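K.L.:
For reference, Swiss-Prot lists these features for the protein:
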DOMAIN    1-126  domain 'Peptidase C39'
VARIANT   Asn40 to Lys  In strain: Serotype A11 / PH240 and Serotype UG3 / PH496
VARIANT   Gly121 to Glu  In strain: Serotype UG3 / PH496
DOMAIN    155-437  domain 'ABC transmembrane type-1'
VARIANT   Leu232 to Phe  In strain: Serotype A11 / PH498
DOMAIN    469-704  domain 'ABC transporter'
BINDING   Gly503, Arg504, Ser505, Gly506, Ser507, Gly508, Lys509, Ser510  ATP binding site
Amino acid sequence: MEANHQRNDLGLVALTMLAQYHNISLNPEEIKHKFDLDGNGLSLTSWLLAAKSLALKAKHIKKEISRLHLVNLPALVWQDNGKHFLLVKVDTDNNRYLTYNLEQDAPQILSQDEFEACYQGQLILVTSRASVVGQLAKFDFTWFIPAVIKYRKIFLETLIVSIFLQIFALITPLFFQVVMDKVLVHRGFSTLNIITVALAIVIIFEIVLSGLRTYVFSHSTSRIDVELGAKLFRHLLSLPISYFENRRVGDTVARVRELDQIRNFLTGQALTSVLDLLFSFIFFAVMWYYSPKLTLVILGSLPCYILWSIFISPILRRRLDEKFARSADNQAFLVESVTAINMIKAMAVAPQMTDTWDKQLASYVSSSFRVTVLATIGQQGVQLIQKTVMVINLWLGAHLVISGDLSIGQLIAFNMLSGQVIAPVIRLAQLWQDFQQVGISVTRLGDVLNSPTEQYQGKLSLPEIQGDIAFKNIRFRYKPDAPTILNNVNLEIKKGEVIGIVGRSGSGKSTLTKLLQRFYIPENGQVLIDGHDLALADPNWLRRQIGVVLQDNVLLNRSIRENIALSEPGMSMERVIYAAKLAGAHDFISELREGYNTIVGEQGAGLSGGQRQRIAIARALVNNPKILIFDEATSALDYESEHIIMQNMQKICQGRTVILIAHRLSTVKNADRIIVMEKGEIVEQGKHHELLQNSNGLYSYLHQLQLN
């Protein structure tokens, strides 16, 4: 019975965690009620049915350990003894397995032997509909195949032009052969004139067609580049907030800039060289007709080029990886330094920052130099093979001419044809560094484009928000191995109610509002607005109806009017002014020289802190949200600015649900109800005077500290 109970707990915990990973919220008690009918725990069948009810695609498979790196992770390792665990990542290089121990509620790294000892060969693969679509649209080199198919007509035209170019390339050596073997021997001036005119016509057509091919090809690849750039930016803005919190700004910027490498590769000569290489088989047939021996020399050189590239490529890729990492470090440090310039100057730490920059820059230059040296060695190796083949062909060709097996004209024609074959090979070999760089660029961009966006279980047509809020049995932490931030939080807020939330730093106040904005999905429990589970709601629909004012608000480098009307650029001036008056910002805006057309500067640098905050409040109010969140919105203001805002607070709160998070208790003392949080739990709630009556309570303690 105990084993069944344990299996029941672990199966349910696993389903909860996997659903959370796919941005789907669930109520464990409801799942247990529906699918654990006999009370003996979730069987394999009932587990799969429960997953299906959550719009998850779950499949039970048997997989050998050697093939685990091929499956989509995370997955549930199903154990007959009920001791299930999650398989998160397979490190094939070091033969290690990152798992999540559901019994200990902690991540665990297992060696090959440890994993083999506990793995019974059964997996449950879990994906959501959204993630299945994401896998089908996974960004790698195959992403360009649909783009090529889309522009197949243009690429077909390019292919036809390439065929004509190769025909002209085939004709030219034949003209030279005729001149050497016929015209010079028989002194045929009339034939020479005809061949010269014909050759001139061929050259003109070749130049025109070559330019046309480059133009058409560049035009189509530029359109692919535009599509990729647009998709990248849209996807970037659709990523969850956790993606940006777990990465440095400089890293993200560096990955986006990798688009330039792909652009240069697409519009360069590499792809046209591939087309030229495809026609080499025709040239080989003609060359074989001239001299099988000389053709075998050329054919024998091709494996040399391939083997040399195979030898160089892994080393080059490792060094390019290192170069990118150093470049990303520099980018991140530069962004951090520019962002923190006020602090750097205030603390006079420019020498220390410069020293760090010099070291990082030296590291980048060193890694870049190593890439250049290796690329040069690779190119010189290609040149060595080419020159060696040329010498062998010259020696062997001369012998064939002397022995009468080959004419001088045929030897010249053969060398011209071999040049047409080898030239694209050499160009591709020399462009191999670019290809390696593009491979890394695609991988880096894939980190952005393959990251799951904010998804929701279904597109429900939810009505306009009224303002009722409920947190039910909320348990949350930011990462599986991180401490619990919210634990068993239950809170109901009626529409039109003004709620104050206070507590020590790190007590979970701001996290509660982040769950309300659906920045995160709770590990357990539900967040409801007007009775609707936010896990089912479109995040954009939700956030458009919630106004948020933070302690540090960001203004864009635009006019005041554009900042206030950011969510609706075509908004009437009357609405903008009304929101500004409500936020107490209209008077100081009117005193500015350009008024509402004043450019605020980057992040609002041209305004004072109080002015920025009031514009941020106006921006939050302009859409008349039914729910308004003030997260330490007045804590950094001077008393005069705070007084102006607090004077208008009654008008601001009218007709909407308001959540005030503050350290200053004076900000929340007039709230309809005050929630006191401590270590992720609600420890007290009531009105200001009611909470003060409990002299041993946390609120009374904080109030006494502020009075003193």
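Counting begins at 1 with the first residue displayed.
Placed from the backbone N, Cα and C atoms, the Cβ positions cover glycine too.
None of the substitutions listed is reflected here, since the structure keeps the original residues.
Explain the structural surroundings of these features, please.
P.N.:
DSSP gives Gly121 (variant position) a coil state; it is part of no helix or strand.
Same-chain residues at least 6 positions away in sequence with a Cβ under 8 Å from that of Leu232 (variant position) are, in sequence order, Val256, Leu259, Leu445, Val448, Leu449.
Here the domain 'ABC transporter' (469-704) returns a mean pLDDT of 86 for the predicted model.
For the recorded site, Gly508 (ATP binding site), the DSSP three-state label reads coil.
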K.L.:
For the domain 'Peptidase C39' (1-126), what are the DSSP-based totals of helix, strand and coil residues?
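P.N.:
Residue counts in helix, strand and coil order: 51 helix, 34 strand, 41 coil.
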K.L.:
Which whole-number value in Å describes the distance between the Cα atoms of Ser505 (ATP binding site) and Gly121 (variant position)?
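P.N.:
The Cα atom of Ser505 (ATP binding site) is 46 Å away from the Cα atom of Gly121 (variant position).
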K.L.:
Around the ATP site (Gly503, Arg504, Ser505, Gly506, Ser507, Gly508, Lys509, Ser510), what further same-chain residues have their C-beta within 8 angstroms of the site's C-beta centre?
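P.N.:
So the extra residues in range turn out to be Thr511, Met677.
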K.L.:
Counting other Cβ atoms within 10 Å, pick out the least crowded of the recorded positions Gly121, Gly503, Gly506, Gly508.
P.N.:
Gly121
K.L.:
Measure from the CA atom of Gly121 (variant position) to the CA atom of Ser510 (ATP binding site) and give the result in Å, rounded to a whole number.
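P.N.:
Gly121 (variant position) has its Cα 43 Å from the Cα of Ser510 (ATP binding site).
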K.L.:
Just name the winner among Ser505, Ser507, Ser510 (the binding-site residues) by count of other CB atoms within 10 A of its CB.
P.N.:
Ser507
K.L.:
Could you work out which of the binding-site residues (Arg504, Lys509) has its C-beta surrounded by the smallest number of other C-beta atoms within 10 A?
P.N.:
Arg504
